[in-house]
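Asker: Before I ask anything, here is the structure I am working with.
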Amino acid sequence: MKTLLLTLVVVTIVCLDLGYTRICFNHQSSQPQTTKTCSPGESSCYHKQWSDFRGTIIERGCGCPTVKPGIKLSCCESEVCNN
């Protein structure tokens, strides 16, 4: 009985995949495509876009930040969804 219970606990932990982390793109507008493994607890990715004297700037990363007016923000919750 103890063996069955222990086996059930191990299977549950493996199936739940405790400690799962999100992977997001984190490159800037003109940079080569790169990804980042997000910190535990960060379950979303963001794509932030604005314009200034340099032209259109795009920033990507983990989380879903608060932005100022005039900045376009898209947040998503799947792997590398912020391209």
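Glycine residues also receive a Cβ, built from the backbone N, Cα and C atoms like all the rest.
Sharing the features that Swiss-Prot gives for it:
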type: VARIANT; residues: VAL80 to Arg; note: May be a real difference between the Philippine and Japanese populations
Asker: Using DSSP and collapsing to three states, where does VAL80 (variant position) fall: helix, strand or coil?
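Answerer: Going by the DSSP assignment, VAL80 (variant position) belongs to neither helix nor strand, so it counts as coil.
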Asker: Restricting to the chain of VAL80 (variant position) and a gap of 6 or more, list residues whose Cβ falls under 8 Å of its Cβ, or answer none.
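Answerer: Listed in sequence order, they are ILE23, CYS24, PHE25, THR35, CYS45.
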